[in-house]
Amino acid sequence: MKTLVIASLSGGQGKTTTAFFLGKLLSQSAKVLFIDADPQSNLTFFLGHEVEPSAPTLLELIKDMVEPADAVYSLANSNQFLIPSDDGLSNAQEYLASSGMGAVVLKARLKPLSEYFDYCIIDSPPARTQISIATIGAADQLLIPAEASTKGVNSLIRTLEIVQSLEKLGAFTGSILGVIPFRDKWFGLSQSKDSAGAIAAMKEVAPQLRIFPSILESERYKQALNQGILLSELGYPDLEKPFEGVKEALGIKQLVQI
């Protein structure tokens, strides 16, 4: 199982959007385990899962209260599975902080599941917390969405800083797959100056990293999320280019549409 963490240390950077559509695309040819590591639980909602009272979630998995398999739920698609979250996930902060091994706890908890799935997609929380540190520590590869704005550039910088600090401690042993610009604004065939400037700044901040095609500013993403479907199913396959680019980077050949 390859664990791909979607991380960016600010809100509104496209983490859940990226996790949802990338995981859906990968599940066309592989078994995918989604993990919602954000107490806001947006990924859980968009994937159509409702957490039942007393049902195991990521919190119970992190705290080693259940067997890993007991926190995994099957979704409508037979190749898609989910470890959900709810607002109780915030209670994991103290546990991770006091464990002395917070950065590696999630990686250890997921190890027994590795033989059952091809990919694990983790939607990380939007702040520098013990949970976000644990998700980064679990990553084989890290994908950083960043809004095509000054806020997005700052989020990229902060994310790279925490990755570097964890790498120095030996808590992050993976690699950074690249950056996906989010909410790239275009007016017809013309890109906005703010978006162009922000993406140029991203390239300056991280010249060694691959910049994937942008997630454009479009209501179509929200429509597809709300319906729980791919953009291609909505009739807008061109808007999936960022996620197809990530598939290519992962070494997965694009499926031929018949």
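Even glycines carry a Cβ here, placed using N, Cα and C.
In sequence order, Pro145, Phe182, Ile215, Tyr221, Leu225 are the residues near Thr17 (ATP 1 binding site), counting only same-chain partners six or more apart with C-beta under 8 A. Thr17 (ATP 1 binding site) falls within a helix when secondary structure is assigned with DSSP. Taken from Swiss-Prot, the feature ATP 1 binding site covers Gly11, Gly12, Gln13, Gly14, Lys15, Thr16, Thr17, Gln40, Phe182, Leu216, Glu217, Ser218, Tyr221.
Taken from Swiss-Prot, the feature Mg(2+) binding site applies to Thr16.
Annotated ATP 2 in other subunit binding site per Swiss-Prot: Glu147, Lys151, Arg183, in sequence order. Taken residue by residue with DSSP, Lys151 (mutagenesis position) is part of a helix.
In Swiss-Prot, the entry for mutagenesis Asp38 to Ala states: Binds DNA in the presence of ATP and Mg(2+), probably does not hydrolyze ATP, 7-fold reduction in ATP affinity; when associated with A-151. DNA-binding is significantly reduced. The structure shown retains the original residue. Asp38 (mutagenesis position) falls within neither a helix nor a strand when secondary structure is assigned with DSSP, and so counts as coil. Non-local contacts of Asp38 (mutagenesis position) by the CB criterion (under 8 A, 6+ apart in sequence, same chain) comprise Lys15, Thr16, Ser85, Leu89, Asp123, Ser124, Pro125, Pro126.
Listed in Swiss-Prot as a mutagenesis experiment, Lys151 to Ala is described as follows: 7-fold reduction in ATP affinity; when associated with A-38. Within its own chain, Lys151 (mutagenesis position) has Ser10, Gly12 as residues 6 or more apart in sequence whose C-beta sits under 8 angstroms from its own.
Cα-Cα distance from Glu147 (ATP 2 in other subunit binding site) to Glu217 (ATP 1 binding site): 10 Å (rounded to the nearest whole number).
Sorting the binding-site residues Gln13, Thr16 by the number of other Cβ atoms within 10 Å puts Gln13 first.
DSSP assigns Phe182 (ATP 1 binding site) to a strand.
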